[in-house]
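**Student:** Quick one: the structure is below, and I'll ask about it shortly.
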Amino acid sequence: MALTLQGEWIKIEQKGGPAPGPRSSHCMAVVGDKLYMFGGELKPQFHLDKHLYVFDFKTNTWSIAEPKGEAPSLSCLGVRMVAVGTKIYIFGGRDENRNYSDFYSYDTVKKEWKFLTKLDEERVPEARSFPAIAADDNHVYIFGGVSKGGVQSTPFRFKSTIVYNIAEGTWSQLPNPGPDFEPRGGAGLAVIDKKLWVVCGFANSTSGGINDYNSNKVQYYDLVSGKWIEVKTSGVKPSGRSVFAYAVIGKQIVIYGGEIFRDENGHLGPGTMSNEGYALDTETLVWEKLVDGGEPMTPLGWTANCTGTVYGKTGLLMHGGKQPFNNRTDDFYFYSF
């Protein structure tokens, strides 16, 4: 019998205000009763604005935060965001000319930006787009992503994981995961029970980019023992995919959609998107397929997504993304079970 998990999609009403509109390759995070959103593209490879959009779950309205302090100077796509306490952290991304952005924080109480790290300099992380991001109370974790070259000779995609110590304001790198660990962009990253989980992503082939592929591997780094482990999962496994939506719900990593076959024109084309969802139990290592309730979902990838607690439940928040005909949407959804 196939393993399934019943949940419900809720389409979030957007009642007004200066909304971000249709876009993909953007990022978002929740602090309290507000969601913060940044970056993205409407046409493939062309960035949009550099506003920080704020959605208020109490009123279901959008606003734009005043760019107070050391705000990002570059409008970018492939950027990532995570919340720690009352601050959000924004890492990387690029514009259509492959100018790359840096590392910033935004204090949601003071409503003020702060520049933290100039990327691509000695002894700091190299600039990149489409990495994966996660955090615990003390650290921001960045895995993989697409390189621009930087100060060192790098692969087209990274397989390294870099760590920002929030209290000290310093960067370090986790141990090398070994030769069999795939360099990837557009992967999922989550911290659960002192383990840093890496899920799926678009991987480098051994033939130098000709046969790059979407992976469905799952690995974790044990933050206590300092070791990388590749796990064997069972159940109803997802196919290989990248740039999917994901969130942590309890001990489960929930994923939705994503690109399952790359377009022959790369990022410029529509690719083949999925409309399936899955949940991985990180204790039993069993995948279950999500049975959708509520709003029917279209194949979708390249969304902004995060874990959020709204309507009294914790679940997956997802905005925008690329649809099957290479169009972008501004739909806003919440999934929980």
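Just so it is clear, glycine is given a Cβ too, placed from its N, Cα and C backbone atoms.
Annotation of the mutagenesis experiment Phe46 to Lys in Swiss-Prot: Increased activity with allylglucosinolate but noormal activity with benzylglucosinolate in the presence of myrosinase. Annotation comment: Swiss-Prot describes Phe46, Arg94, Phe130, Val151, Gly186, Phe202, Val243, Gly269, Pro299 as (Z)-N-(sulfonatooxy)alkanimidothioate binding site. For the published mutagenesis Arg94 to Ala, Swiss-Prot gives the following note: Strongly reduced activity. The active site, proton donor annotation in Swiss-Prot covers Arg94 and rests on a curator's inference. Recorded in Swiss-Prot as a mutagenesis result, Val243 to Cys carries the remark: Reduced activity. Summarising the annotation, Swiss-Prot assigns Fe(2+) binding site to Glu259, Asp263, His267. Per Swiss-Prot, mutagenesis Asp263 to Ala or Asn is noted as: Strongly reduced activity. Recorded in Swiss-Prot as a mutagenesis result, His267 to Ala carries the remark: Strongly reduced activity.
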**Student:** A 10 Å Cβ contact count, applied to the recorded positions Phe46, Phe130: which residue has the minimum?
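**Tutor:** The recorded positions Phe46, Phe130 were compared, and Phe46 has the fewest Cβ atoms within 10 Å.
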**Student:** Would you please pick out, from the binding-site residues Gly186, Pro299, the one with the fewest other Cβ atoms within 10 Å of its Cβ?
**Tutor:** Pro299
**Student:** Other residues with Cβ within 8 Å of the Cβ centroid of Glu259, Asp263, His267 at the Fe(2+) site?
**Tutor:** Arg262, Asn265, Gly266, Leu268, Gly269, Pro270, Gly271, Gly301, Trp302, Lys322
**Student:** Whole-number Å distance between the CA of Phe130 ((Z)-N-(sulfonatooxy)alkanimidothioate binding site) and the CA of Asp263 (mutagenesis position)?
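**Tutor:** Taking the Cα atoms only, Phe130 ((Z)-N-(sulfonatooxy)alkanimidothioate binding site) lies 17 Å from Asp263 (mutagenesis position).
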**Student:** What's the CA-CA gap between Val243 (mutagenesis position) and Pro299 ((Z)-N-(sulfonatooxy)alkanimidothioate binding site) in angstrom, rounded?
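**Tutor:** Spelling it out, the Cα of Val243 (mutagenesis position) and the Cα of Pro299 ((Z)-N-(sulfonatooxy)alkanimidothioate binding site) are 12 Å apart.
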**Student:** How big is the Cα-to-Cα gap, in Å, between Asp263 (mutagenesis position) and Arg94 (mutagenesis position)?
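**Tutor:** That separation, Cα to Cα, works out to 21 Å.
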**Student:** State the Cα to Cα distance, in Å, between Phe46 (mutagenesis position) and Arg94 (mutagenesis position), rounded to an integer.
**Tutor:** 10
**Student:** Would you identify the secondary structure of Glu259 (Fe(2+) binding site) according to DSSP, in three states?
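**Tutor:** In three-state terms, Glu259 (Fe(2+) binding site) counts as strand.
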**Student:** Show which residues of the chain containing Arg94 (mutagenesis position), separated from it by at least 6 in sequence, have their CB under 8 Å from its CB.
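**Tutor:** The list for Arg94 (mutagenesis position) reads His47, Leu74, Cys76, Leu77, Gly78, Tyr100, Ser101, Ala127, Ser129, Lys148, given in order along the sequence.
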**Student:** DSSP three-state call for Phe46 (mutagenesis position): helix, strand or coil?
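**Tutor:** SS state of Phe46 (mutagenesis position) = coil.
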**Student:** Cβ neighbours within 10 Å, counted over all protein chains: which one of the recorded positions Val243, Glu259, Asp263, His267 has the most?
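**Tutor:** Output for this query is Val243.
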